[in-house]
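*Asks:* Structure below; questions to follow.
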Amino acid sequence: MSLCEAPVHVGDKELKYFQIPQMLSQLSLLASHHSRGLEFSGGQGESRILRVKVVSGIDLAKKDIFGASDPYVKLSLYVADENRELALVQTKTIKKTLNPKWNEEFYFRVNPSNHRLLFEVFDENRLTRDDFLGQVDVPLSHLPTEDPTMERPYTFKDFLLRPRSHKSRVKGFLRLKMAYMPKNGGQDEENSEQRDDMEHGWEVVDSNDSASQHQEELPPPPLPPGWEEKVDNLGRTYYVNHNNRSTQWHRPSLMDVSSESDNNIRQINQEAAHRRFRSRRHISEDLEPEASEGGGEGPEPWETISEEMNMAGDSLSLALPPPPASPVSRTSPQELSEEVSRRLQITPDSNGEQFSSLIQREPSSRLRSCSVTDTVAEQAHLPPPSTPTRRARSSTVTGGEEPTPSVAYVHTTPGLPSGWEERKDAKGRTYYVNHNNRTTTWTRPIMQLAEDGASGSATNSNNHLVEPQIRRPRSLSSPTVTLSAPLEGAKDSPIRRAVKDTLSNPQSPQPSPYNSPKPQHKVTQSFLPPGWEMRIAPNGRPFFIDHNTKTTTWEDPRLKFPVHMRSKASLNPNDLGPLPPGWEERIHLDGRTFYIDHNSKITQWEDPRLQNPAITGPAVPYSREFKQKYDYFRKKLKKPADIPNRFEMKLHRNNIFEESYRRIMSVKRPDVLKARLWIEFESEKGLDYGGVAREWFFLLSKEMFNPYYGLFEYSATDNYTLQINPNSGLCNEDHLSYFTFIGRVAGLAVFHGKLLDGFFIRPFYKMMLGKQITLNDMESVDSEYYNSLKWILENDPTELDLMFCIDEENFGQTYQVDLKPNGSEIMVTNENKREYIDLVIQWRFVNRVQKQMNAFLEGFTELLPIDLIKIFDENELELLMCGLGDVDVNDWRQHSIYKNGYCPNHPVIQWFWKAVLLMDAEKRIRLLQFVTGTSRVPMNGFAELYGSNGPQLFTIEQWGSPEKLPRAHTCFNRLDLPPYETFEDLREKLLMAVENAQGFEGVD
């Protein structure tokens, strides 16, 4: 038992597992030697002795791969205001349990007003850094005091374990007992150990604390009928709905079930499955919700520390504001529009040079697009920065936002709103200065602007957009300008040159979009972050140069977005922000809006704000080598001559898995499956020219790969990447027959040019190709296991006492598996550690699932020769089977054709692509499935879309009246689009058709 007094410091926070006991003994010894006579230096105020007893842990998260965790608790006393650590101690380690019992006591001399205690639970790992199991941050100002005169029952409190960052996976409670020692006139320290021998508990005098304890100890509500709670082999709790044969991560409640019908529940689960497989890029950064902790606890600032979120967007740190401190599940469209506006404002000059030096000198300056000439910029005199204002549609923040001092004086010209001043430039032209938000404009402000001027440009000078003058510019890179101090001092800066080039001829005649050439798809350096430049390699491949760090990369920096920006809702067309510099928006004589690029002197109908890669999606990486392999592969696939013309299946949607299994496995001659597929759904009228078959593959994929059936399970790192369940035989006695069926379905998909809707771990594809699985393949599947093996590879593992065997846990029982004959008697040394690592990888990915994989390959090779598949590598095989998950709208638009009166410049077509660009990633995938029958894109993009008669580009055909909804022909990749009269009408009915369409009634 030790008394830890401030200041006691531990220098090395990254302790190895063999250093911790030694440091702990030194810390305890130091604290006990100085327990008397040490002047308290932890802060101002009265100090008291706090007794802390770490009782136990309840239902901790499972971190070990082969069994339960080895938890211990680290206690840190720190100053709340300064975040400075004063003392650090820890408990002993309890082996192989998720409900450890420590029953260890510690004494701290604390200042209740400004000290806090941080309890961190870790899983001891002999190979790598200890795993984090959760933390509790406790303020010390409201803890009870022991009363030695009363009969004291043993009291405690269960604290909910909290995550340290948004990626932490924690669960369970930490049971603690904390109270101050009674004040006995300086005898506290001397008698503390004597009192401890006699005391067995004390009374909590805070009634609120007891009430909160009672509330937290209540058991969770019972599960609804038909639900079951289970724990997978990774220790994650999930819930099984036996009513509709589905699984989910969150705990259901009786209220949720009673409020919705079975059909609604099934639909919700299906939509969740759609998002899980389609939005691979968003779910992988899925933010784990943090449960709220009751009991009147104070704020826990440790939860806001998130290094992952800070590192996610470091390449854009100069152009973006800091990420939010806490995880965000949804963001308002206004915030998204501001983010898009900030990205659209970062534009290089004509030479591709960024003005990063200007931004670095003044990171908090606000740069807006300029709409005055260089002469006006030199002569415009601006007062000191004004008070903080709301960001308007035309504002762009470069760097972090900082509040500015209030304005000292305001010049107001009679007849103008408050804060506005009329001036003339050197050429005698009149312009107007808004001292409220430090902007200038050529347009004379009207009096209605007075009430908006001081409060912050909520409408700013964009109000003149509503004036009914067809030929006057509506917006020229936003008709306002912010002249910051660095801009005035830059004689020949890139911004000044851009301003000069933008408005060298402000009175240019209005061009007609009808006569202007169609914009060419050329390489552009627009929207690159500051300090970045794009160049073309000799082989024609673009690469990017970061002049800030003097590095080059093939990856487009514009596609690296913070985590909280990757799952956004659909954009609102009114929240897109200002136009890029040098662009102007005008209205044609027929009322349509078009855009002028004064930089390249071209006009177009497309809104340039919607061409940002952040909105359109990543470009499709064309692979010439893959194309050649695929053409060779298709050429070698021969259809037998002595088979029927087509293979027919008539199925029910609600029983598609079992019916497909019985029908396909009843075929004794696999060559029959190479005939043309003809799928019909019961009670639906649809001719299958390819579209219904794609729908069948999509629906069947969701059922085959559903972990509910026990054939597959999620990998250790996420809940969407699949791997074979090594215990599938315990879930289904006929599991090998089902794996043969799944192999046949996969072979059918590849043979007929269709795609599966599922993602497997990379070793799965390597096993199909018969390739050796390496340690690097482990990293993407199980990072913790990878780090452990990596540590063994880089260090001498002799001191770990490892043997050539592995402990495997199945349903609570632990079995020892020898990696080689008599492996339990062979020690891992520095000489044989590579053999040990290879055997562990072989056991982890191959040996446990060898029977299942052989059955899968048996069905797969019945339709496709394995030698022909081996011309692809594992990455190409994944694309061959599953396609691409992202939708590049620019590529989609470029490879589309129009019929029956539609053309690329038709207003309805312009509105259609605008609606697609304003959709979020999920809605684009659903639109793609609506028009093609699948949610996957071929390897080389939309140029290789296939229809019923071979290659068939996406087609939009004019059809019907404006009152009708759009309809799709998935067999021909065609969308019948009525000639709607407004953009809002088109967008509403397109979304209605996409979100509510199911089946093939009346549509082939």
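In case you wondered, yes, glycine gets a Cβ from its N, Cα and C as well.
Straight from Swiss-Prot, here's the annotation block:
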- 221-254: domain 'WW 1' (DOMAIN)
- Ser371 to Ala: Weakly reduces phosphorylation by SGK1 (MUTAGEN)
- 414-447: domain 'WW 2' (DOMAIN)
- Ser477 to Ala: Strongly reduces phosphorylation by SGK1 (MUTAGEN)
- 526-559: domain 'WW 3' (DOMAIN)
- Cys971 to Ser: Abolishes activity (MUTAGEN)
- Cys971: active site, glycyl thioester intermediate (ACT_SITE)
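Help me picture where these features are in the structure shown.
*Replies:* As a whole-number mean, the pLDDT of the domain 'WW 2' (414-447) in this prediction is 80.
In the three-state DSSP assignment, the secondary structure recorded for Cys971 (mutagenesis position) is coil.
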*Asks:* With every protein chain in view, what's the tally of Cβ atoms within 10 Å of the Cβ of Cys971 (mutagenesis position), excluding that atom itself?
*Replies:* 24
*Asks:* Going by DSSP, how much of the domain 'WW 1' (221-254) is helix, how much is strand and how much is coil, in residues?
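*Replies:* The domain 'WW 1' (221-254) comes out at 1 helix, 13 strand, 20 coil.
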